[in-house]
Amino acid sequence: MEGNFEEQNKLPELKLDAKQAQGFLSFYKTLPNDTRAVRFFDRKDYYTAHGENSVFIAKTYYHTTTALRQLGSGSNALSSVSISRNMFETIARDLLLERNDHTVELYEGSGSNWRLVKTGSPGNIGSFEDVLFANNEMQDTPVVVSIFPSFHDGRCVIGMAYVDLTRRVLGLAEFLDDSRFTNLESSLIALGAKECIFPAESGKSNECKSLYDSLERCAVMITERKKHEFKGRDLDSDLKRLVKGNIEPVRDLVSGFDLATPALGALLSFSELLSNEDNYGNFTIRRYDIGGFMRLDSAAMRALNVMESKTDANKNFSLFGLMNRTCTAGMGKRLLHMWLKQPLVDLNEIKTRLDIVQCFVEEAGLRQDLRQHLKRISDVERLLRSLERRRGGLQHIIKLYQSTIRLPFIKTAMQQYTGEFASLISERYLKKLEALSDQDHLGKFIDLVECSVDLDQLENGEYMISSSYDTKLASLKDQKELLEQQIHELHKKTAIELDLQVDKALKLDKAAQFGHVFRITKKEEPKIRKKLTTQFIVLETRKDGVKFTNTKLKKLGDQYQSVVDDYRSCQKELVDRVVETVTSFSEVFEDLAGLLSEMDVLLSFADLAASCPTPYCRPEITSSDAGDIVLEGSRHPCVEAQDWVNFIPNDCRLMRGKSWFQIVTGPNMGGKSTFIRQVGVIVLMAQVGSFVPCDKASISIRDCIFARVGAGDCQLRGVSTFMQEMLETASILKGASDKSLIIIDELGRGTSTYDGFGLAWAICEHLVQVKRAPTLFATHFHELTALAQANSEVSGNTVGVANFHVSAHIDTESRKLTMLYKVEPGACDQSFGIHVAEFANFPESVVALAREKAAELEDFSPSSMIINNEESGKRKSREDDPDEVSRGAERAHKFLKEFAAIPLDKMELKDSLQRVREMKDELEKDAADCHWLRQFL
């Protein structure tokens, strides 16, 4: 594989003479210094990059600096790297689609005369679409967001505008946010933002540090713009040109915002929408409702493996890869990408999607027919955009035509369905398809193509305007054919004069240099040499023969070339005219693309549900104010899809007042993390409108999923594992509501055992007593299981805390620990670690000491401060004074209660830490005369 890569991406030789090199060096020095810009120079057959860009490319993509060459000499030498066209596509895709830290510039020219012809950034890839998607589908829609924050009295109001250049949509929003910017983060995730426009001056304020962190968590490129660009001047006239339809509703919409309008002004300036007249009258504008979808932050997206990652071993590792099982066209894949970031909260719309999926699951014949027809549908959205940008031609129009003529087959398949959901299928798809394909819409487009394009030539791979479409073109075609006939007659006449066989001895060629010429082999040349020198003009003598002409052939050839040039020019004019006419159908094709892409995604959901070895079920969906989350026989869809896994299903019953808050304990690698994540994934799938991997499921709609799972070190940002845990947990404490779903895994590992336990206990109490959200809390702190007993004693509690554990079996004969991966009620046996050490043949002295120390710690465990001796089991006798133990335990319990009362969701992190330090200092003072309590400090 490496050999093939090297073969395809060989380093082209950098060929510049001294004069060209000097001219280029002079130009290169005039370029402004921009550390984010990666500049490429088109040298016709290959590209080059220079200076720091060349070093970056050599190290990042060639993985060696031996690829570098020096342009010039001495102190003026400039490091350079040459790049093949294949490699340029690879690099451009990585810079614009995968990374978020560079812009791309492409220059054309020679010597010292170069001009910038293309610029691109992660949020604005339009100029490079022909390169990025020449051999790959466009799976995501890049969105540029502009934000204008206002800080006042410790609060922040965000004005936000965004543009989706693929779907031609502008959006506005304005909302209050907390210090962790949870609303902004979930909005960026939902929109799929790749780049964020931000006022340069605002970035210098202390308040913006957390805002910048939020943007970085979402992998969004930050582009600072001068503050004077964030003004709403001339917005009315700009929007009047851009937005389709009546301007009055647009004015009413925009007038309702204070901060979003400056953000929109900067966005229009940055995206240069007004510089392209093709955009005029083609955009829609809408209010973006941050509560319109389930909120997902970057931590939840990462924890639930929603989107694909470069590290995935196969596509089934991510939810997108799994559910993108049979999406055929790029527009369907892009819609799925968007849906997974925007799960629904509208009960009726969720049920409608589920009805359609159920229809497709139950009607295998309908599903297969529709899938076969959709396979022949092209990416309508991309074809349309290429035509609108005048980068497409007849080939794009033909693909639209071939897609359009498949619609009657799709309609027929739907008309034949008479099942339970026939009326829904008719309303949702059939009637809309009939309206779109009538004679006033796509019927007219089909007529246009059939009368303007020579469809017979498609078999030869030629895309041409039909000569019958235009009288001038028809006349030129007749002239061309007449001249072709005259040239062939001259060919025959000349063969008779020279006594040579037509096409065997005397051939008629068309050369790029000479036009129409006669050719004979060198063997035949001596036979006609005398006539050749007196009656003809010899043009070229080579091994393949002698090329010659005469005045008649040259005259006819020149006339023929002139007519061909006129014919091509007329063809081009007519193609441009047809393309312009086709773009008038943009709105119809946009509606068609939306219809077909939705059908494509829901068919993919049905294919997944029907093809899985263990069936999926349709979830019962209830409102967020009622019902529980009950999953019977639930499975993790991505884990069970791996070839090497025999998945053990588990039940999960998050029930109000009984088990709304679940503490899950058990040995490492026992399945705790998989279990709690699969619940989050299943809820997300259900609210997207998919069947779920369960035997039976009932789900109360959630407005948000929060996940704190497996934080890693972020040293490059100066953030430790523990700090990352705390930051993510702070987002949960501030942003969660009783309608959210919370998933927390192994909180408190990055600090001391007692600090970690104290934090875990306090966070649990806060979530139970204040947030009251359904929560799955996997932990290695077995003492937390006492929370269930403590919570049951609180009067008026409606949450319900329950203990669950993942089970394991120790075989005393084989000395093997077997994970059973079953989640069962109750707390976990805490002795697995020492058993495993014993069976691993640890020295007996080490095992004995471990048991002794474990017993000591059990005496001093935090649970002894919470529940009585009878409930916590028998304790080893100890020498501490009972009064001292009682006094110390009471003080420790007071500390934990005070800690739990801290309003973490309303305090800045530094203030919270300061308050904890003060409490700890007070505790240490009180412990000075208590030996038992000092053992914990």
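Glycine is treated like the rest: Cβ placed from N, Cα and C.
Unsubstituted: the structure retains its original residues.
Record features (Swiss-Prot):
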VARIANT   THR404 to Ala  In strain: cv. Landsberg erecta
VARIANT   SER468 to Asn  In strain: cv. Landsberg erecta
VARIANT   SER624 to Leu  In strain: cv. Landsberg erecta
BINDING   GLY666, PRO667, ASN668, MET669, GLY670, GLY671, LYS672, SER673  ATP binding site
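SER673 (ATP binding site) has SER624 as its nearest neighbour among the variant positions THR404, SER468, SER624, going by CA to CA distance. GLY670 (ATP binding site) falls within neither a helix nor a strand when secondary structure is assigned with DSSP, and so counts as coil. For SER624 (variant position), the spatially nearest entry among the recorded positions THR404, PRO667, ASN668, GLY671 is GLY671, judged by CA separation.
Counted within 10 Å of its Cβ, the other Cβ atoms near PRO667 (ATP binding site) come to 21, all protein chains included.
Using a 10 Å radius centred on the Cβ of GLY670 (ATP binding site) and all shown protein chains, the other Cβ atoms total 24.
Scoring each of the recorded positions (THR404, SER468, ASN668, SER673) by how many neighbouring Cβ atoms lie within 10 Å, the top position goes to THR404. The binding-site residues considered are GLY666, GLY671; of these, GLY671 has the fewest other C-beta atoms within 10 angstroms of its C-beta. GLY670 (ATP binding site) sits 74 Å from SER468 (variant position), taking the C-alpha atoms as the reference points. Cα of PRO667 (ATP binding site) to Cα of THR404 (variant position): a distance of 58 Å. Distance from the CA of GLY671 (ATP binding site) to the CA of SER468 (variant position) is 71 Å. In the three-state DSSP classification, SER624 (variant position) falls within coil. In sequence order, ALA778, VAL806, MET819 are the same-chain residues whose CB sits within 8 A of the CB centroid of GLY666, PRO667, ASN668, MET669, GLY670, GLY671, LYS672, SER673, the residues recorded for ATP being left out.
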